[in-house]
Amino acid sequence: MMKLKSNQTRTYDGDGYKKRAACLCFRSESEEEVLLVSSSRHPDRWIVPGGGMEPEEEPSVAAVREVCEEAGVKGTLGRLVGIFENQERKHRTYVYVLIVTEVLEDWEDSVNIGRKREWFKIEDAIKVLQYHKPVQASYFETLRQGYSANNGTPVVATTYSVSAQSSMSGIR
């Protein structure tokens, strides 16, 4: 199923969820700093770069394309962290790790909509995401659990469902 957006065709899975892809863009393989971008809707808020998949596009290809458009970075695509479901917004997002190897001075969203980017330590990224993007904050928790659950070998997560109400209850 597809729906036309101003600049792209949206694709949906069999359950009617929008198919999305995103990357946790790390400065190095140590995965200590991650790149976030300003939201197009709320420029004072930070988000994980990602977006809708195009028809017939593989999730990994969409993830790399989206981070180049939104964050102006290229790199080495790594493991799939998981497939995250946002029940409130009806999205399913494939989230990958990307180790940044090239940072573009000017990129599509910086030129077109003035999007900004900034490096964050993981704990700080979680803090800035947890209130307005709890599903995105959960990407980092899953990343951590993947390492600890298998002695440093990442465990590929299946679908995670986070509703705004359940995720906010754990925040103090």
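The backbone N, Cα and C atoms fix where each Cβ goes, glycine too.
Although substitutions are noted, the structure shown does not include any of them.
Annotation source Swiss-Prot lists substrate binding site at Arg10, Lys18, Lys19, Arg20, Ser39, Ser40, Arg41, Arg89, Lys90, His91, Arg115, Lys133. Remark: His91 (mutagenesis position) has Tyr17, Lys18, Arg20, Glu85 as non-local neighbours, by Cβ distance under 8 Å and separation of at least 6 in sequence.
Under the heading Mg(2+) 2 binding site, Swiss-Prot lists Glu66, citing experimental evidence as support. Counting every protein chain shown, 21 other Cβ atoms lie within 10 Å of the Cβ of Glu66 (Mg(2+) 2 binding site).
Here Swiss-Prot flags Glu66 as Mg(2+) 3 binding site.
Positions annotated as domain 'Nudix hydrolase' by Swiss-Prot, on the basis of sequence analysis: 17-142.
A 10 Å cutoff on Cβ-Cβ distances gives Gly50 (mutagenesis position) a total of 26 other Cβ atoms nearby, all chains included. The note that Swiss-Prot attaches to the published mutagenesis Gly50 to Ala or Val is: Loss of diphosphoinositol polyphosphate phosphohydrolase activity.
Of all the Cβ atoms in the protein chains shown, 27 others lie within 10 Å of the Cβ of Glu70 (mutagenesis position). In Swiss-Prot, a mutagenesis experiment is listed as Glu70 to Ala, annotated with the note Loss of endopolyphosphatase activity.
DSSP classifies Gly78 (mutagenesis position) as strand under the three-state reduction. Counted within 10 Å of its Cβ, the other Cβ atoms near Gly78 (mutagenesis position) come to 16, all protein chains included. Here Swiss-Prot describes Gly78 to Ala as a published mutagenesis experiment; the accompanying note says: No effect on diphosphoinositol polyphosphate phosphohydrolase activity.
Here Swiss-Prot describes His91 to Leu as a published mutagenesis experiment; the accompanying note says: Induces a strong decrease in Ap6A and [PP]-InsP4 hydrolysis, while it only weakly affects PP-InsP5 hydrolysis. According to DSSP, His91 (mutagenesis position) is assigned to a strand segment.
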Integer Å distance between the CA atoms belonging to Gly50 (mutagenesis position) and Glu66 (Mg(2+) 2 binding site): 5
Largest tally of Cβ atoms lying within 10 Å of a Cβ, found at which of the binding-site residues Arg10, Arg41: Arg10
Inter-residue Cα distance where the pair is Gly78 (mutagenesis position) and Lys19 (substrate binding site), in Å: 20
Mapped DSSP class for Arg10 (substrate binding site), helix or strand or coil: strand
